[in-house]
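Take a look at what Swiss-Prot says about it:
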- Y20 to A: Loss of potency towards Nav1.3, and important decrease (10-fold) of potency towards Nav1.2 and Nav1.7 (MUTAGEN)
- P27 to A: Decrease in potency towards Nav1.3, no change towards Nav1.2 and Nav1.7 (MUTAGEN)
- W28 to A: Loss of potency towards Nav1.2, Nav1.3 and Nav1.7 (MUTAGEN)
- L33 to A: Loss of potency toward Nav1.3, slight decrease in potency towards Nav1.7, and no change towards Nav1.2 (MUTAGEN)
Amino acid sequence: DCLGWFSGCDPNNNKCCEGYVCHWKYPWCRYDL
């Protein structure tokens with residue numbers, strides 16, 4: 001199971017769905033703009 005849009009995530013263990021990024025400053029799944 002991957003994490004969807006705006007789910008809290010761990011930048012060191014990114015489990016976001018494909019197409020999303022997890023940044024240390026913004027620790028939630030979001031589009032890579």
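Any Cβ shown, glycine's included, is placed from N, Cα and C.
If you look for the noted substitutions, you won't find them, since the model keeps the original residues.
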Run through the Cβ atoms and count how many others sit within 10 Å of the one on W28 (mutagenesis position).
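Excluding its own Cβ, W28 (mutagenesis position) sees 15 Cβ atoms within 10 Å.
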Which residues in the same chain, at least 6 apart in sequence, have a Cβ under 8 Å from the Cβ of P27 (mutagenesis position)?
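Those within reach of P27 (mutagenesis position), by Cβ under 8 Å and sequence separation of 6 or more, are G8, C9, D10, P11.
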Among the mutagenesis positions Y20, L33, point out the residue whose Cβ has the most other Cβ atoms within 10 Å, with all shown protein chains included in the count.
Y20
Helix, strand or coil at W28 (mutagenesis position), per DSSP?
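SS state of W28 (mutagenesis position) = strand.
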